[in-house]
Amino acid sequence: MFFSKVMLTRRILVRGLATAKSSAPKLTDVLIVGGGPAGLTLAASIKNSPQLKDLKTTLVDMVDLKDKLSDFYNSPPDYFTNRIVSVTPRSIHFLENNAGATLMHDRIQSYDGLYVTDGCSKATLDLARDSMLCMIEIINIQASLYNRISQYDSKKDSIDIIDNTKVVNIKHSDPNDPLSWPLVTLSNGEVYKTRLLVGADGFNSPTRRFSQIPSRGWMYNAYGVVASMKLEYPPFKLRGWQRFLPTGPIAHLPMPENNATLVWSSSERLSRLLLSLPPESFTALINAAFVLEDADMNYYYRTLEDGSMDTDKLIEDIKFRTEEIYATLKDESDIDEIYPPRVVSIIDKTRARFPLKLTHADRYCTDRVALVGDAAHTTHPLAGQGLNMGQTDVHGLVYALEKAMERGLDIGSSLSLEPFWAERYPSNNVLLGMADKLFKLYHTNFPPVVALRTFGLNLTNKIGPVKNMIIDTLGGNEK
């Protein structure tokens, strides 16, 4: 009897020790929450940096990154996906040189400028520079970065990607010490204790909530409608077209060969209509939006909503009205100069919409925490700067961490992180403010405002130094 009690007690003790061991947190130097472009770029850049490569790095994402990204990189589809962004040559250079990614260049299109028009007037702004920007699928960036990270040995190179896993809790390892290392609990039951926690986890960032860093901003009560398009022929000029309509800007941006991508900002009601239309009607409206007047477009919206115009009649009417506009041009070649190539079809299942908003965190860091990308800021897509801002955040954070390592500092301390925030916040704030003011300036057809912006746009188009400053900003070459 005594022997049985001893053995039972021993089993309980052994079980208790095993439980304590399994629940002990795993240590990591950097834990990145989010496997989007910003998070993957940061992980790859840390491993590619001579100063940072020995840091134990862990990336967590709720999506199945391995299957999704590996499949895309090894067997890409024969069509372009709808999540396509404009990136600067500087961002491409950083991805390939600092992060070590091998991008799929046959799925990237550089272009030589942007032709901007006001839908309420004849004002134009022709921004031209060779290889000013590139259009690239977000999944191309992610898959290329994931492929690079996969080439590292998990144990030897101290890099782990934990996908299909959510962050369920973040807290300080010592509740009474804000400088203590964060404890991150995952949905798979694992707990990590990290020297530096990086939030690359989007607009609703759990990392930002843990850091208690306030974020300010507003919803625009507008949506961006995206789609991948097939064109009648490749562009005569490799450039993007953007037209500011009273309901919001519409952008037609080139992809390889006779492909293009659409971003059409509109009201919630109009965005629902655009998604509900048959593909042929939607295609016809895109072509009309770059040529016809606002009154014509409003007429089409009304008749489509009340069902009084079918697809065939819509296509016929738009063709008639656009041909009338083309007939007023002095030269037939002006059609290709002023208007984008006609859209002939929409790639199946690429139409989607997303809400538009502006947000900006008060800070990008505190002790043990840094924020990058959408966790720190979101912007209207009209300036095409969202992803570039995130990539520049990562560049700034990597540089700050390298300097901290060179000086023997704790990479999770505010002393190490604040140079990153001090560098990135002012530039991002300017870009966010610029996009917000442009949206509000062009989101009206009030005659005095239209007259003022028409004068300003035409004047800007005539002043070379001002145009060059805009091109430098859009192209990521701002000083």
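In case you wondered, yes, glycine gets a Cβ from its N, Cα and C as well.
Features as listed in Swiss-Prot:
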MUTAGEN   Gly202 to Ala  Accumulates ubiquinone biosynthesis intermediates lacking the C5-ring hydroxyl
MUTAGEN   Gly248 to Arg  Abolishes catalytic activity; when associated with E-382
MUTAGEN   Leu382 to Glu  Abolishes catalytic activity; when associated with R-248
MUTAGEN   Gly386 to Ala  Accumulates ubiquinone biosynthesis intermediates lacking the C5-ring hydroxyl; when associated with D-388
MUTAGEN   Asn388 to Asp  Accumulates ubiquinone biosynthesis intermediates lacking the C5-ring hydroxyl; when associated with A-386
Three-class DSSP secondary structure - Asn388 (mutagenesis position): helix
Neighbouring C-beta atoms (10 Å sphere around the C-beta of Gly202 (mutagenesis position)): 18
Neighbouring C-beta atoms (10 Å sphere around the C-beta of Asn388 (mutagenesis position)): 22
Neighbourhood of Gly386 (mutagenesis position) by C-beta distance under 8 A, where only residues 6 or more apart in the same chain count: Val85, Asp374, Thr378, Thr379
Cα proximity to Gly202 (mutagenesis position), best match among mutagenesis positions Gly248, Leu382, Asn388: Asn388
Cα-Cα distance linking Leu382 (mutagenesis position) and Gly248 (mutagenesis position), given in Å to the nearest integer: 9
Asn388 (mutagenesis position) and Leu382 (mutagenesis position), distance between Cα atoms, whole Å: 13
